[in-house]
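First the structure, in the form of structure tokens, and then the observations on it.
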Amino acid sequence: MALVRERRQLNLRLPLPPISDRRFSTSSSSATTTTVAGCNGISACDLEKLNVLGCGNGGIVYKVRHKTTSEIYALKTVNGDMDPIFTRQLMREMEILRRTDSPYVVKCHGIFEKPVVGEVSILMEYMDGGTLESLRGGVTEQKLAGFAKQILKGLSYLHALKIVHRDIKPANLLLNSKNEVKIADFGVSKILVRSLDSCNSYVGTCAYMSPERFDSESSGGSSDIYAGDIWSFGLMMLELLVGHFPLLPPGQRPDWATLMCAVCFGEPPRAPEGCSEEFRSFVECCLRKDSSKRWTAPQLLAHPFLREDL
């Protein structure tokens, strides 16, 4: 088994800290800021930092306000002295955000760079509801169907652009007060140049990796390149409903060996008996171990579980 023969370091993500009310003073910087990409004439000097929304992976996400329009945004700032891996992830995320324009993908309003200090900032729409991570166990099937439809439309859009997300999980799905859900965090995503490109590398969050991404040789290296996103999506849907990570008993903390065995050798998790037949079937279509039999995003959008939510 590929992953057993060559154990890779897991890409673990730290949870974002609680939203802070700490205010920032607005001081001018001696380093010149260059607008790499933007819209609506927004520049970095137009923005006032309000508080920290979160930090991790070498960067800080601020809640900011436009000084003239009072519009609220999220500003992700990364310093130039970060690890080269994070630098590549940032470049990849910037490239994908430049290419995408969908109501189901977080919108980029501008990219600013301070060449002298090597600082890069990405201005994105502000999602005031946080992430889906906070909703685990408190989501009804009806509400889950509404979320699923939006996420699948986002995945269908990305896959049509030959973009594989590779880290679909509750923490990377943003929510606003209108119950709109948008896909975010493209640091480990991949743009496929050729149809035969492989994307089964060990990146992202291992808990949500599909069987073929743990062991690419199990499918002879010919697995559906987009199917890993669907597996992650299916696990996430089940997790939001039952309130805990579905591959392990409630309260058990996952480790590499346990996860690998559960994903590669265990049976896929199923929805509880009390769930509707439509939802149970929906989850089963997402969590088929054979990636060639796993449903695609467009196919899942036509599933009876979502047709009930018109």
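Any Cβ shown, glycine's included, is placed from N, Cα and C.
Neighbour count (other Cβ atoms within 10 Å of the Cβ, all protein chains): 24 for Asp167 (active site, proton acceptor). Summarising the annotation, Swiss-Prot assigns active site, proton acceptor to Asp167.
According to Swiss-Prot, the feature ATP binding site maps to Leu53, Gly54, Cys55, Gly56, Asn57, Gly58, Gly59, Ile60, Val61, Lys76, an assignment based on sequence analysis.
Feature annotation from Swiss-Prot assigns domain 'Protein kinase' to 47-306; the stated evidence is sequence analysis. Residues belonging to the domain 'Protein kinase' (47-306) score a mean pLDDT of 90 in the model.
Around Lys76 (mutagenesis position), the same-chain residues at least 6 positions away in sequence with a Cβ under 8 Å from its Cβ are Gly59, Ile60, Val61, Tyr62, Ser121, Ile122, Met124. Lys76 (mutagenesis position) falls within a strand segment according to DSSP. Swiss-Prot gives this note for the published mutagenesis Lys76 to Arg: Abolishes kinase activity.
Where Swiss-Prot documents Ser195 to Glu as a mutagenesis experiment, the accompanying text is: Constitutively active; when associated with E-201.
Quoted from Swiss-Prot, the note on mutagenesis experiment Ser201 to Asp is: Constitutively active; when associated with D-205.
One mutagenesis experiment catalogued in Swiss-Prot, Ser201 to Glu, is accompanied by this note: Constitutively active; when associated with E-195.
Reduced to three states, the DSSP call for Thr205 (mutagenesis position) is coil. Here Swiss-Prot notes a mutagenesis experiment, Thr205 to Asp, with the remark: Constitutively active; when associated with D-201.
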(request) Please report how many Å separate the Cα atom of Asp167 (active site, proton acceptor) from that of Leu53 (ATP binding site), as a whole number. (result) 20
(message) Around the C-beta of Val61 (ATP binding site), how many further C-beta atoms are within 10 angstroms, looking at every protein chain?
(response) 19
